[in-house]
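What follows is one structure encoded as structure tokens, with my remarks underneath.
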Amino acid sequence: MAARNKQKKRAEPESDLCFAGKPMSVVESTIRWPHRYQSKKTKLQAPTKKPANKGGKKEDEEIIKQAKCHFDKALVDGVLINLNDDVYVTGLPGKLKFIAKVIELFEADDGVPYCRFRWYYRPEDTLIERFSHLVQPKRVFLSNDENDNPLTCIWSKVNIAKVPLPKITSRIEQRVIPPCDYYYDMKYEVPYLNFTSADDGSDASSSLSSDSALNCFENLHKDEKFLLDLYSGCGAMSTGFCMGASISGVKLITKWSVDINKFACDSLKLNHPETEVRNEAAEDFLALLKEWKRLCEKFSLVSSTEPVESISELEDEEVEENDDIDEASTGAELEPGEFEVEKFLGIMFGDPQGTGEKTLQLMVRWKGYNSSYDTWEPYSGLGNCKEKLKEYVIDGFKSHLLPLPGTVYTVCGGPPCQGISGYNRYRNNEAPLEDQKNQQLLVFLDIIDFLKPNYVLMENVVDLLRFSKGFLARHAVASFVAMNYQTRLGMMAAGSYGLPQLRNRVFLWAAQPSEKLPPYPLPTHEVAKKFNTPKEFKDLQVGRIQMEFLKLDNALTLADAISDLPPVTNYVANDVMDYNDAAPKTEFENFISLKRSETLLPAFGGDPTRRLFDHQPLVLGDDDLERVSYIPKQKGANYRDMPGVLVHNNKAEINPRFRAKLKSGKNVVPAYAISFIKGKSKKPFGRLWGDEIVNTVVTRAEPHNQCVIHPMQNRVLSVRENARLQGFPDCYKLCGTIKEKYIQVGNAVAVPVGVALGYAFGMASQGLTDDEPVIKLPFKYPECMQAKDQI
């Protein structure tokens, strides 16, 4: 790939390679390539380098060669090559030849014949790299990379066909590729490693499928677009995303969410009663969707488009034999031990009976019994309840109980990949996808392949790029491209969007061919930190390339976010309290503490009053609480300030002559604090300070090896204080134990990052963005969270 960006070594002149025909007219040449025909006077005054592309990098600039004349054709081995023909270009020894499009033929002012190439990339030369086998054979990508090369670099002509990028629908359509050596339907652009449609005339309206489910969906919900939040946690990403979309003018609703954590699901349901919250594993959710589609086809609610293998045990033939025998409708007397189904209440794919085998299950309300007798029953045993089943499926179809292919406009989610975490000492570097902890990435991709949404936003930790040379990121992009999705990759730091927290994360956009690929929102605030990202991916940090042109607000600090919160002790029993008339001291505090009715959040969720929720710290044991009391209330204080600690050459050790004791008789300075990173860390029992920016909000609050102690109070930061560092509105109440709430907040995508991405999505989905990979935000967080009718 690097070889394309350097001038090729000039080959020896060959008699069978030359320009053909007469030179083009001076007038036409100067109109088409004015930069090649600068006068000597102009050349002395003008820049000697070609300006970088808008949003591009300085290192992309190149010396502009001056021309005597231009040609529109050349002769290579007796074969005529015209402008815009595709050619093989002499490559490196032992390697495949390069592929390029000839976009200029000219004789330089020194008499040397040149051509200008626009390069094609094979899959293995792109971000896809080692996963080129996932992409269709003969498929190449036209890049935006261009440069001048001696005419002698041309090896031969090659036949490359441009074909339309097909719609992504649930219908099986045989794609017709004309006879060719290669074909392309996408462009590959190095900034943000974009794969975009090569069809510049795409029409967003053409993205609608002919599937009956989608047609029904569009008719019923013309003004609404539905979002599925996978691995949703407590809903931070989708909450911010929908608010951002709303600011852009798009009504996006989180219609479905899926997460395996019950407490996180409870939190999401409390704040978003409009959402169908599924507390189950993503792979079970996918199995359920396939069965749901089969049921909808069975009752002629959607047309059958392609075979979906049934996972249930009930065969259609058995049901057909009993079509006329429905105990619920015949009024026949029940046999002893039989019960009559009154109605179905729910559906899942699982094993509630504990048999060891997961199957399709329905929640049954039994006739003559109350809800305490409701049970999950396997679908295979409900063959005599066809009418009740049909009624349930029809009602579920109308209410969009579960998503069907074509009914989901956007999917967002962060598939957990603990197998790549830097905290995992047993990572599988050679084959990360063989690690069960990374399997959810494949499940996520399978769900996308089944539902075929218009847009996808995938989030993950930066280790996605750092681990094993970006193995999982490359696999994800290759999979999306193989499904014919456009993709764009970037990294965004929470602090860049109005939070006193660094927290850098990877975000991957994917969009259907006929949709506009969303850009990344440029930062609004300063972040004075260099992120530890691989050199290959450093330009994926959103705003890095454009930083010198941005006017950013000052970075927020911890005090800016939490100074108005009432003081609390180590133990707080109640998770609801008043603000105690404490007035917000900063703009951030003013807007983050708005009542729900004053924000862009759905008005019918959560608590409508202005109360303070979850301002509870993790309860420290007596020993740790006493240790915290030894930490001075000053900047940079930590366990090294405890009595009996000596520091030499930035390494802490115990004073052998003095060992302070706690009231319990244990040592004030625990051994784990001294041994952590061999005594060189300052994190154990570290006290935060008001003018600081927190590195990353984590899922636990123990102070043993991290800096989480409140600046002026002898306790760790509360759940609500952590939530503010993540940008949660104060009205967003959480469910579960205090430890569970810390986990939900720590796992969340920072809300303002979601807002910024939602706005970019909304603008792109309306066709209001250009082809640039970034967009400037017209607002700041959390001011943007205020509802328009409250301004």
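Glycine is no exception: its Cβ is also placed from the backbone N, Cα and C atoms.
Substituted residues are absent from this model; it holds the original ones throughout.
If you look up Swiss-Prot, you'll see CYS417 marked as active site. Reduced to three states, the DSSP call for CYS417 (active site) is coil. Long-range Cβ neighbours of CYS417 (active site) (same chain, at least 6 residues apart, Cβ-Cβ under 8 Å): LYS437, ASN438, GLN440, LEU441, ASN460, VAL461, ASP463, LEU464, LEU472.
The domain 'BAH' annotation in Swiss-Prot covers 79-199 and is backed by sequence analysis.
According to Swiss-Prot, the domain 'SAM-dependent MTase C5-type' annotation covers 225-768.
The domain 'Chromo' annotation in Swiss-Prot covers 339-404.
Under its natural variant entries, Swiss-Prot includes ASP148 to Gly with the note: In strain: cv. Metz-0. DSSP assigns ASP148 (variant position) to a strand in the three-state reduction. When Cβ atoms from all protein chains are considered, those within 10 Å of ASP148 (variant position) total 18, not counting its own.
Annotation note: THR196 (variant position) sits in a strand segment as assigned by DSSP. Long-range C-beta contacts of THR196 (variant position), restricted to its own chain and to partners at least six residues apart, with a cutoff below 8 Å, comprise MET186, LYS187, GLU189, GLN486, ARG488, LEU517, ASP771. Under natural variants, Swiss-Prot gives THR196 to Ile with this note: In strain: cv. Kl-0.
Among the natural variants that Swiss-Prot reports, ALA198 to Thr is described with the note: In strain: cv. No-0. Around ALA198 (variant position), the same-chain residues at least 6 positions away in sequence with a Cβ under 8 Å from its Cβ are LEU142, LYS162, LEU165, TYR184, ASP185, MET186, LYS187.
Annotation for ASP560 (variant position): spatial neighbours PRO500, THR586, PHE588, GLU589, criterion Cβ-Cβ under 8 Å with sequence separation of six or more. A natural variant is reported in Swiss-Prot for this position, ASP560 to Val, and the note states: In strain: cv. Landsberg erecta, cv. No-0 and cv. RLD.
Per Swiss-Prot, natural variant PHE604 to Cys is noted as: In strain: cv. Nd-1, Nd-0 and cv. Kl-0. Here PHE604 (variant position) comes close to PRO273, GLU274: these same-chain residues lie at least six apart in sequence, with C-beta atoms under 8 angstroms from its C-beta. DSSP gives PHE604 (variant position) a coil state; it is part of no helix or strand.
Note on the domain 'BAH' (79-199): its mean pLDDT in the predicted model is 93.
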